[in-house]
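Copied over from Swiss-Prot:
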{"type": "MUTAGEN", "residues": "Ser16 to Ala", "note": "Does not affect the flavin reductase activity but reduces the chorismate synthase activity 70-fold"}
{"type": "MUTAGEN", "residues": "His17 to Ala", "note": "Reduces the chorismate synthase activity 20-fold"}
{"type": "ACT_SITE", "residues": "His17", "note": "active site"}
{"type": "MUTAGEN", "residues": "His106 to Ala", "note": "Reduces the chorismate synthase activity 10-fold"}
{"type": "ACT_SITE", "residues": "His106", "note": "active site"}
{"type": "MUTAGEN", "residues": "Ser127 to Ala", "note": "Does not affect the flavin reductase activity but reduces the chorismate synthase activity 6-fold"}
{"type": "MUTAGEN", "residues": "Asp367 to Ala or Asn", "note": "Does not affect substrate binding but stringly reduces the chorismate synthase activity"}
{"type": "ACT_SITE", "residues": "Asp367", "note": "active site"}
Amino acid sequence: MSTFGHYFRVTTYGESHCKSVGCIVDGVPPGMELTEDDIQPQMTRRRPGQSAITTPRDEKDRVIIQSGTEFGVTLGTPIGMLVMNEDQRPKDYGNKTMDIYPRPSHADWTYLEKYGVKASSGGGRSSARETIGRVAAGAIAEKYLKLAYGVEIVAFVSSVGSEHLFPPTAEHPSPSTNPEFLKLVNSITRETVDSFLPVRCPDAEANKRMEDLITKFRDNHDSIGGTVTCVIRNVPSGLGEPAFDKLEAMLAHAMLSIPATKGFEVGSGFGGCEVPGSIHNDPFVSAENTEIPPSVAASGAARNGIPRPKLTTKTNFSGGIQGGISNGAPIYFRVGFKPAATIGQEQTTATYDGTSEGVLAAKGRHDPSVVPRAVPIVEAMAALVIMDAVLAQQARHTAKSLLPPLKQTINSGKDTVGNGVSENVQESDLAQ
C-alpha cells in the first residue's frame, strides 16, 4: 500500500515522470510552527543533480505545503505537500528496446505482472522520486521529535562496494565492538556528514576511496551498491510494542520499503553473531550522572519535568532496543542498498512476452550509486517510525493516567513520555 504508520500516517503519491509527487500526512499534533523552510533542507539533501556522481536530472524539488497549516502553525488536520516534476523526459524511455525488454533487476516486469499495466517512463511508482513524500513527511516528524524530546537523527554512508568506513576484522567483527564507531555514534552530526560531500562518509580517506570507486563505475556505465548507517539519539525509553510491532521490526519495515534496499541490521547485527554472550550483554548502570545533551535540556520534555531514564547501559551491542522496546540508549542500524538496476551497458534479456532474447541498453538519467542520496531518506523513515511509536506510547499512558490508582501500587511520578506511572509493590510494603 501507499500509506505508512498508524498514528502518524503518511500517504505518498506520484510516479517518476508525472506532473508532481508528494504526500498527505495525518496525525500531526496541532500548534507546532511549520513552514516550507522546515522541510526544504532535507529535500535539498535528497534531490538529484548534486554532484558528478549523482544523476544529472535537474530537479529543484521545492516543496509546497497545500493544507493543514495556517499562519505557519499546524492545525492538527491533514497536511498536504507537493513537489513539481520540472525535468521530465519520458521520451528517454519510449525507445524501441525499452518498450520491448524489461530492465534486468528493475520493477518493470513485476509491476506489469501485478497490475497488468505499467508506467512506460522511468520506474513509475517504483522510482526513487516516490521518496520525496517520505522525506517531506519525515521532516515534520523530526521537528516534533526534536522540540518535544531533543531527538537527533543522523545517517551517513558506511560503505560503497568493498570500501568500508569500519571494515570487519577478527578483533572487531561488528563495528559495535570498535570504540571509534561508538564514539561516532555518540557525536556525529549532519553538518559533519555534509562536510564530506559528495559521498557523505564522515572520514576523509574513506570518503575519497568511495568517491573514486563510484566514479569508476559511472565511467564504465555501471553501478555499485553500499550501506547507510543511521543513529537516533535521545529516544525516550519504552517505545515499541511486544511481539509483532517491536521497534526494530518497524524500523526494518520502514527501511526495507525504500527503493533498492536489500538488507537491514540493528545494533551489533550479523557481526554480533560472532561475539560471545559474556561480551555481547549490555550491563545496566545508573544514568544519574549522565550528561544531558543540549537538545534534551531545551526540549518540551525537560520543561515539563519529564524525567530521563534512570538507567543506561555500559555497552550498546543492543543498539538501543531490548525486547523490541527502546531503552534510552542511542539506536543505530545499517541499511544495505543494491547497485542501481538501470545501467548504460548493453545487457541480454528476454522480451516481455518471453518469445525471444535481445540486447537492452537502457537510457535515462540514473545514479551510479544510490547511497549518497539515500542518507536523508533513511533519516526520514527513521523519524516516521519513532514519531508513530511516540504517539502510541503517549496515547496509552494518557488513557492510563485517567484511571484511579490501583490499591496495590504506588505512584512514582512521571514516565519518559510525561504521564503518571506506578511501581508494583508487595501488599506488606503498603502496610508499613
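Here the Cβ of each residue, glycine as well, is placed from N, Cα and C on the backbone.
Heads up, this one's the original sequence, none of the swaps are in it.
Worth saying up front: this structure is predicted, and the values here are computed from it rather than measured.
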Ser127 (mutagenesis position) as reference: those mutagenesis positions from Ser16, His17, Asp367 with C-alpha within 10 Å of it: Ser16, His17
Cβ-Cβ neighbours of Ser127 (mutagenesis position) (radius 10 Å): 21
Alpha-carbon spacing, His17 (mutagenesis position) to Asp367 (mutagenesis position), which is rounded to whole Å: 16
Rounded inter-Cα distance in Å - His106 (mutagenesis position), Ser16 (mutagenesis position): 14
Rounded Cα-Cα span from Asp367 (mutagenesis position) to Ser16 (mutagenesis position), Å: 14
Where His106 (mutagenesis position) falls in three-state DSSP terms: coil
Neighbourhood of Asp367 (mutagenesis position) by C-beta distance under 8 A, where only residues 6 or more apart in the same chain count: Pro48, Ile53, Thr54, Thr55, Ser223, Ala340, Arg373
